[in-house]
Amino acid sequence: MSVSEANGTETIKPPMNGNPYGPNPSDFLSRVNNFSIIESTLREGEQFANAFFDTEKKIQIAKALDNFGVDYIELTSPVASEQSRQDCEAICKLGLKCKILTHIRCHMDDARVAVETGVDGVDVVIGTSQYLRKYSHGKDMTYIIDSATEVINFVKSKGIEVRFSSEDSFRSDLVDLLSLYKAVDKIGVNRVGIADTVGCATPRQVYDLIRTLRGVVSCDIECHFHNDTGMAIANAYCALEAGATHIDTSILGIGERNGITPLGALLARMYVTDREYITHKYKLNQLRELENLVADAVEVQIPFNNYITGMCAFTHKAGIHAKAILANPSTYEILKPEDFGMSRYVHVGSRLTGWNAIKSRAEQLNLHLTDAQAKELTVRIKKLADVRTLAMDDVDRVLREYHADLSDADRITKEASA
């Protein structure tokens, strides 16, 4: 900042690269402005406790996601049930622009069914941590590598994409993981996957593992982060910084337990990093409609503090905040609400309300107030707000009554002097 000698105000100088939160041009491995979203509402999201999507609803969600601009849609394994298989086939026949994937166990029986559904790719997974090797499938690393090799070669022979992922990656032995990924990369998988299945990883652990893996494999790297400890968004961002190429999301973050990286949250974070990339790639003004669609389907309310679309996401209440926002929204907003089809709201009915907000609201109602009058009226509104919550209609009524009193007083004064 520099200080103007004329009036003592500070002039804000833009950062040299235009965005202090943008990608580091010297970091050639970072993919924060060049990544793909694998949208898993119709796979991971089906594992949400309240979820039940019939065929019609799945098709509706798939079309909406495709129109929104996601790169991939991941579907529940066709082996899960007969209806799951039929739904997978139905969505594959829609002719969507995005690629359709299905998620299967590292079994040849699953692979044979999956490749016949018409999907563009198969996501193969098997547990690699000591917990899952002992209590889930009971197999050793030799068996895992052999099974992975067989399944991957089979899927590749059908001419479709294949991703191989470990499950519970961050509680797996690092040497085992790297040996496994090196083996499947040599076979020719399109992607390897890292999964924080229990949500235990920290951003630093994510960054370190992805950077290490990036030096071992030449294929793309997909990441799947659960949100048990509230780190799914930060972990997804750090994965991209470290060189990951694909991130799994679900609408509203729904999934097993308390879910995975929310689609809207990831886009909020990446928008700050590269607004142009995100606004050109995705139809952001459709995000609220997408979230409402899924929220209704699983019978939940969108949280008040939800990223971007929550009722309070662009609401400003404190007087000093409101004054600055009215002068320049960038003072207290890192996201532009209009880019997401949202609106800014300045709260004017509380004990925290400042006179700038009251004057701005009066102007919206075509009521002219001087600064002194706005300050006087603000004192009156604060007194009322100390007693009870004031709705916008309450504030508007007080504004109109005050302005009417001013008009009457002005008329009487003019008549007396005539």
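Just so you know, glycine gets a Cβ as well, placed from its N, Cα and C.
Those substitutions? Not in this structure, it's all original residues.
Bear in mind that the values here come from a model prediction, so they are computed numbers and not experimental data.
Here Swiss-Prot flags H321 as active site, proton acceptor. Its own atom aside, the Cβ of H321 (active site, proton acceptor) has 19 Cβ atoms within 10 angstroms in the protein chains shown.
The 2-oxoglutarate binding site annotation in Swiss-Prot covers R43, E44, H103, R163, S165, T197, H224, H226, and the record cites experimental evidence as its basis. A simple way to gauge crowding: the CB of H103 (mutagenesis position) has 24 other CB atoms within 10 angstroms, across all the protein chains here. According to DSSP, H103 (mutagenesis position) is assigned to a strand segment.
H226 (2-oxoglutarate binding site) falls within a strand segment according to DSSP. Cβ neighbours within 10 Å of H226 (2-oxoglutarate binding site), excluding its own Cβ and spanning all shown chains: 25. As annotated by Swiss-Prot, Zn(2+) binding site applies to E44, H224, H226, with the evidence given as experimental evidence.
If you look up Swiss-Prot, you'll see 35-288 marked as domain 'Pyruvate carboxyltransferase', on the strength of sequence analysis.
The mutagenesis experiment R43 to A, K or Q is recorded by Swiss-Prot, whose note states: Abolishes the catalytic activity. Within 10 Å of the C-beta of R43 (mutagenesis position) there are 23 other C-beta atoms, taking all protein chains into account.
There are 16 other Cβ atoms within 10 Å of the Cβ belonging to Q47 (mutagenesis position). Secondary structure from DSSP puts Q47 (mutagenesis position) in a helix. One entry in Swiss-Prot concerns the mutagenesis experiment Q47 to A. Its note says: Abolishes the catalytic activity.
Mutagenesis annotation in Swiss-Prot: E74 to Q, described as Results in a moderate decrease in the turnover number and a slight increase in the Km value for each substrate; the structure shown retains the original residue. Counting every protein chain shown, 26 other Cβ atoms lie within 10 Å of the Cβ of E74 (mutagenesis position).
What Swiss-Prot says about the mutagenesis result for H103 to A is this: Substantially impairs catalytic efficiency.
Cβ-based neighbour count (10 Å, all protein chains) for D123 (mutagenesis position) stands at 28. D123 to N appears in Swiss-Prot as a mutagenesis experiment; the accompanying note says: Does not affect the catalytic activity but impairs L-lysine inhibition.
Swiss-Prot lists R163 to K among its mutagenesis entries, and the accompanying note reads: Severely diminishes affinity for 2-oxoglutarate and substantially impairs catalytic efficiency. Here R163 (mutagenesis position) comes close to L101, G121, V122, D123, V124, V189, N190, R191, V192, G193, E222: these same-chain residues lie at least six apart in sequence, with C-beta atoms under 8 angstroms from its C-beta.
DSSP classifies S165 (mutagenesis position) as strand under the three-state reduction. Counted within 10 Å of its Cβ, the other Cβ atoms near S165 (mutagenesis position) come to 26, all protein chains included. For S165 to A, Swiss-Prot lists a mutagenesis experiment annotated as follows: Results in a moderate decrease in catalytic efficiency.
All protein chains included, T197 (mutagenesis position) registers 26 other Cβ atoms within 10 Å of its own Cβ. Classification of T197 (mutagenesis position) by DSSP places it in coil, neither helical nor stranded. Under its mutagenesis annotations, Swiss-Prot gives T197 to S the following note: Results in a modest decrease in catalytic efficiency.
Cβ-based neighbour count (10 Å, all protein chains) for E222 (mutagenesis position) stands at 24. Among the mutagenesis experiments that Swiss-Prot reports, E222 to Q is described with the note: Does not affect the catalytic activity but impairs L-lysine inhibition.
Remark: Y332 (mutagenesis position) has H316, H321, A324, I325 as non-local neighbours, by Cβ distance under 8 Å and separation of at least 6 in sequence. Quoted from Swiss-Prot, the note on the mutagenesis of Y332 to F is: Results in a decrease in catalytic efficiency.
Taking the Cα of E74 (mutagenesis position) as the reference point, the closest of the binding-site residues E44, H224, H226 is E44.
Nearest neighbour of E44 (2-oxoglutarate binding site) by Cα distance, taken over the mutagenesis positions H103, S165, T197: H103. Every protein chain shown contributes to the tally, and the Cβ of E44 (2-oxoglutarate binding site) ends up with 26 other Cβ atoms within 10 Å. Using S165 (mutagenesis position) as the reference Cα, a 10 A cut-off selects none from the recorded positions Q47, T197, H226. Other C-beta atoms found within 10 angstroms of the C-beta of H224 (2-oxoglutarate binding site) number 29, with every protein chain shown included.
Apart from E44, H224, H226, the Zn(2+) site neighbourhood in this chain, defined by C-beta within 8 angstroms of the site C-beta centre, holds S40, A195, D196, T197, F225, A232, D248, S250, G255, E256, G259, I260, T261.
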